[in-house]
Amino acid sequence: MSKLFLDELPESLSRKIGTVVRVLPSSLEIFEELYKYALNENSNDRSGRHKKPRIDVSSDLLKTDEISETNTIFKLEGVSVLSPLRKKLDLVFYLSNVDGSPVITLLKGNDRELSIYQLNKNIKMASFLPVPEKPNLIYLFMTYTSCEDNKFSEPVVMTLNKENTLNQFKNLGLLDSNVTDFEKCVEYIRKQAILTGFKISNPFVNSTLVDTDAEKINSFHLQCHRGTKEGTLYFLPDHIIFGFKKPILLFDASDIESITYSSITRLTFNASLVTKDGEKYEFSMIDQTEYAKIDDYVKRKQMKDKSMSEELKAKSKSKGQATDGTADQPSILQEATRQMQDEKKAGVFSDDDEENDQNFEAESDLSDGSGQESSDGAEDGEEAEEDDEEDDEEEDKKGQSALNRDNSFASINGQPEQELQYKEFKEPLELEDIPIEIDNDDDEDDEDGSGVEYD
């Protein structure tokens with residue numbers, strides 16, 4: 001039997017077969033038959049025989065795959081699409097004329113802008129997400145493996161107007177005319193998605209969901225920046241999303257290795273997510289009030305918080321001391337949060353301060369040079385500014401006087417001045433009463449003869 005077929009195989013596989021043949025020479029014939037069979041099957045696939053029908057998602061297919069009322073599962077008109085393109089389009093679920101499989105497409109009239117086939121394999125993740133500060137809107141977010149002609153790769157993000165969607169559902173006869181709960185629309189869309197082969201989650205309908213580990217995960221979102229772009233960071237049971245300005249970021253929660261907090265102030269902090277591949281993504285200007293929720297999410301997902309180790313290293317470098325490695329020390333972020341809570345309890349920011357701030361803002365609006373005030377108002381503004389300058393000078397003098405009093409306790413050559421004065425006057429002092437003459441005259445010229453100098 002010829003051994004020439006071994007030369008056609010990968011070197012590692014050829015060596016393994018050779019080892020078997022040396023032990024069992026009769027096996028060479030079996031290996032050669034297997035090789036010939038594989039060649040025949042490969043040629044059959046190329047010629048189209050024994051080949052399972054599949055959809056070739058191309059523009060030629062789309063010309064024959066028409067959409068009509070008979071094969072439409074669900075249609076929602078005038079949806080505001082934000083990604084991968086920005087247009088008002090129609091969202092359509094329908095059954096393909098080619099093989100009857102479900103398809104999602106975005107239409108502009110009769111023109112297809114984006115089509116996704118094989119939904120059970122192509123849709124990787126889909127979810128409804130709230131729109132911050134706009135309760136009448138909701139996002140529908142979807143990621144996919146490929147689309148028609150591979151024109152796009154970015155996630156699909158569209159905004160649904162709750163009122164308009166409710167009206168469309170009522171006009172289509174999908175809801176009764178007296179229904180006002182938008183969740184009925186969400187439930188219907190989710191059911192259609194399940195029938196077509198994928199799931200759309202709705203994590204914010206109930207703020208608490210249950211993940212695969214049977215642990216309660218609170219879904220929440222917060223405002224932050226990535227570089228110069230402001231966006232929303234969504235923490236979901238299995239994913240973290242930042243959007244919706246390009247590039248949109250989607251993380252699988254299980255792919256996050258660690259989190260690090262930095263640039264911590266009394267009001268904000270930064271958080272950096274580090275993936276298992278070593279990629280780092282920093283999000284800045286996060287409000288301090290969001291820390292507890294992030295910390296709880298991180299702990300439940302068993303992500304590593306590397307902030308403490310970096311803080312201890314920084315302390316050891318600045319103080320020249322070795323790190324003791326105590327993991328129980330409160331982090332800087334926790335200290336800042338505690339300080340902010342203490343200040344609120346102590347009433348550091350009083351109502352008077354807020355009133356002063358409002359007055360200041362109001363005065364700023366009137367003196368911004370926009371030309372909306374009359375000339376008399378401008379003159380009054382100038383006089384007010386002069387009065388303010390005089391008041392500022394007087395306040396400066398008072399402040400300097402207070403500063404001088406405070407400085408009486410400052411150290412001189414490392415020794416407190418108070419101690420020097422005490423040493424200087426160890427002997428008892430004899431105090432002498434000094435008579436003070438009181439001027440009862442009611443002159444108008446009291447200032448000149450009062451004995452008190454005014455600045």
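Positions of Cβ are set from backbone N, Cα and C atoms, glycine also.
These features come from Swiss-Prot:
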- 68-200: domain 'PH 1' (DOMAIN)
- 217-301: domain 'PH 2' (DOMAIN)
- I259 to A: Decreases histone-binding (MUTAGEN)
- Y261 to A: Impairs histone-binding (MUTAGEN)
- F269 to A: Impairs histone-binding (MUTAGEN)
- Q288 to A: Decreases histone-binding (MUTAGEN)
- Y291 to A: Impairs histone-binding (MUTAGEN)
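Remark: of the mutagenesis positions Y261, F269, Y291, the most isolated position is Y291 (fewest other Cβ atoms within 10 Å of its Cβ). Proximity note: of the listed mutagenesis positions (I259, Y261, Q288, Y291), Y261, Q288, Y291 have a CA within 10 Å of the CA of F269 (mutagenesis position), given in sequence order.
There are 19 other Cβ atoms within 10 Å of the Cβ belonging to I259 (mutagenesis position). With respect to their backbone Cα atoms, Y261 (mutagenesis position) and Y291 (mutagenesis position) stand 10 Å from each other. For Q288 (mutagenesis position), the count of additional Cβ atoms within 10 Å of its Cβ stands at 18 [all protein chains shown]. Summed and averaged per residue, pLDDT over the domain 'PH 2' (217-301) gives 94. Annotated pair Y291 (mutagenesis position) and I259 (mutagenesis position), C-alpha to C-alpha distance, rounded: 12 Å.
Note: the CA-CA distance between Q288 (mutagenesis position) and I259 (mutagenesis position) rounds to 16 Å. Under DSSP, Y261 (mutagenesis position) is assigned to a strand (E or B) in the three-state scheme.
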